[in-house]
Each structure stands twice: as structure tokens, then as C-alpha cells.
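Engineer: Please read through the structure below; I'll follow up with questions.
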Amino acid sequence: MPEESSPRRTPQSIPYQDLPHLVNADGQYLFCRYWKPTGTPKALIFVSHGAGEHSGRYEELARMLMGLDLLVFAHDHVGHGQSEGERMVVSDFHVFVRDVLQHVDSMQKDYPGLPVFLLGHSMGGAIAILTAAERPGHFAGMVLISPLVLANPESATTFKVLAAKVLNLVLPNLSLGPIDSSVLSRNKTEVDIYNSDPLICRAGLKVCFGIQLLNAVSRVERALPKLTVPFLLLQGSADRLCDSKGAYLLMELAKSQDKTLKIYEGAYHVLHKELPEVTNSVFHEINMWVSQRTATAGTASPP
């Protein structure tokens, strides 16, 4: 494909022609990352990041999975990281799901016959759930870390939700304030890394994006009774961003025959960047779960 005379650039002014990327159905350029094992991959796994962050924050997890001979791939969602789009704005939450399916389809053309897994954190967990629900039987398994299933009861009271819907009609770009980084993790070093990361969106959650997150919660709740994909669900009991009750709801409603929940008492939201004893356990649980299912997945995922 010939490049434009004036090349498209990332929000950080890097030409996309110099970076791995895809162009979505709306013509937006999305920055991609790939972690490829040295040998022949056993499976593919797409990593779906959370709101306001980017795919680069999954480097350690991706390298661990790559060590299991998985080909790990990801992109920065629209409006995030090094992808195009107004920061933390999306016309409809389904755009995120559509883009994931586009990326998955592209990778399956290059690696036909390999099983495909999903891994999602927070908002990325909701994206993973909706992606799996849209294609029953397509995915070999799913790992969910503190997924968005229920809105935080403190921030989604009936009054606040009603107020947000009214504001969305008149002031959709009004900021509701930035994410409080202190509730992400008890690991102060990780919080400092988050605070100094130039690719993190610090503009604050806009009303219009908050509405899309509420829409996502509604769609996830409707999708759960139809969900049959095997999954591993990891959740912190002290998560103040994604209500831990959502984990129990997911376990109760999902029709999956193979489903596992592990609760980390006292842990916050970003379990893969928590206190060492939590994060080490998270990596171990994911390693064991994925290893067992790649050994038995075969060619479960159609092209």
C-alpha cells in the first residue's frame, strides 16, 4: 500500500509508516505491538488494555506469554496511546470490539489454524467479553484481570448516572476528572511509573466516554448468559474502579463450563502491577491456566 505524501502521524508526531499499525473501518490508524516467540507459535493471544492506558503497559505479561510459545499481539484502542482519535473518546463502545475482531482476523490469515485467546484488563476486560460473545465458539479461552462488569457503586449512583445522561446531551466533553492513580495499586513504585508515563491520558474522563462505559456495562450484562468461552478471572477484593461484585456476577451468569475465579484479598485494581506477592501469583495463575489450555486447544478456533 503506497504511503501518503504527507504521512499520518501518531499523537506523538511519529509517522505511522515507521511503526506497526492497522487502519480500522473508520480510517483511523491504530498503533500495534507484536511479541513473537523464536519458534513456531502454539497459539495467538490478543491483549486488550484498559481506559486511559496503552498496550505498552503489558510488556512483562506479553513476554511471559511469549515464553510459552504464544504469539502475543495488541493495539492501542482508538483515542489511546499512540493511536489516532480524540483522547478517550469513542463514538460507540462497539468500535473497540470491531477493531479487535479486525486485528484477530488479520492475524488468523497469517497464522491459520492456531487457537486464539483473549486477555483483557478493566475496560479491556469488557471489550474481551463482548468480543468473545460476538463470536461464540471462536476463541479458545479468555483471561480477565479486574474486568469492567459492574460500575463502581460510588461513582455510578442513580443520581450520578442520570446527571451524566443529561450532561451528555449538553456538555459531552465536560471532564469528570482524572483517574485517581492511588487506587490502581498498593505498589507505590508502579503508581509512580503510571504517573510518569507520557502515553497515559491525563485529560480526565469525559462525560461522553463515561456514558460509553455505562453502555458497555449494560451490554456485558446482556452478553453474560450467552458466554461459553473458557475463562480465568482474577479480581482484587479492594478494587475501587471495577466493583468486585462483578466478578461473582460473571461467574454466576456465564454459561462457560470451564471457568475459574481467584480473589486477591486486599488487592487493588491493577493486579499485574500490584505488590510482588500478588503480581507473582497473577503471573503464575495465568501461566498455568494458559499452558494447560494451549496443550489441549489444538485447532479449536476456526479461521
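A Cβ is built for glycine as well, from the same backbone N, Cα and C atoms used for every other residue.
According to Swiss-Prot, the active site, nucleophile annotation covers Ser122, on the basis of experimental evidence. According to Swiss-Prot, the mutagenesis experiment Tyr194 to Phe carries the annotation: Does not affect ability to hydrolyze 1- or 2-monoacylglycerol. Looking at Swiss-Prot, you'll find the mutagenesis Cys201 to Ala noted as follows: Does not affect ability to hydrolyze 1- or 2-monoacylglycerol. Cys208 to Ala appears in Swiss-Prot as a published mutagenesis result, with the remark: Does not affect ability to hydrolyze 1- or 2-monoacylglycerol. The active site, charge relay system annotation in Swiss-Prot covers Asp239, His269. Here the residue is the original one, while Swiss-Prot reports the published mutagenesis Cys242 to Ala with the comment Reduced 1-monoacylglycerol lipase activity.
I would like each feature placed in context: is it buried or exposed, what are its neighbours, and how far apart are things?
Structural biologist: In this structure, Ser122 (active site, nucleophile) belongs to neither helix nor strand by DSSP; it is coil. If you take the C-beta of Ser122 (active site, nucleophile) and look for same-chain residues 6 or more apart in sequence within under 8 angstroms, you find Gly50, Ala51, Ile145, Ser146, Pro147, Leu148, Leu241, Cys242, His269, Val270.
The DSSP secondary structure for Tyr194 (mutagenesis position) is helix. A sphere of 10 angstroms centred on the C-beta of Tyr194 (mutagenesis position) encloses 19 other C-beta atoms.
Long-range C-beta contacts of Cys201 (mutagenesis position), restricted to its own chain and to partners at least six residues apart, with a cutoff below 8 Å, comprise Gly52, Glu53, Gly79, His80, Arg87, Met88. Following the DSSP three-state reduction, the secondary structure of Cys201 (mutagenesis position) is coil.
In three-state terms derived from DSSP, Asp239 (active site, charge relay system) belongs to neither a helical nor a strand segment and is classed as coil. If you draw a 10 Å sphere around the CB of Asp239 (active site, charge relay system), it holds 23 other CB atoms from the protein chains shown.
In the three-state DSSP reading, His269 (active site, charge relay system) counts as coil.
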Engineer: Measuring Cα to Cα, how many angstrom lie between Tyr194 (mutagenesis position) and Asp239 (active site, charge relay system)?
Structural biologist: 17
Engineer: Could you find out if DSSP has Cys208 (mutagenesis position) as helix, strand or coil?
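Structural biologist: DSSP assigns Cys208 (mutagenesis position) to helix.
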Engineer: Cα-Cα separation of Cys208 (mutagenesis position) and Asp239 (active site, charge relay system), in Å?
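Structural biologist: Between the Cα atoms of Cys208 (mutagenesis position) and Asp239 (active site, charge relay system), the distance comes to 24 Å.
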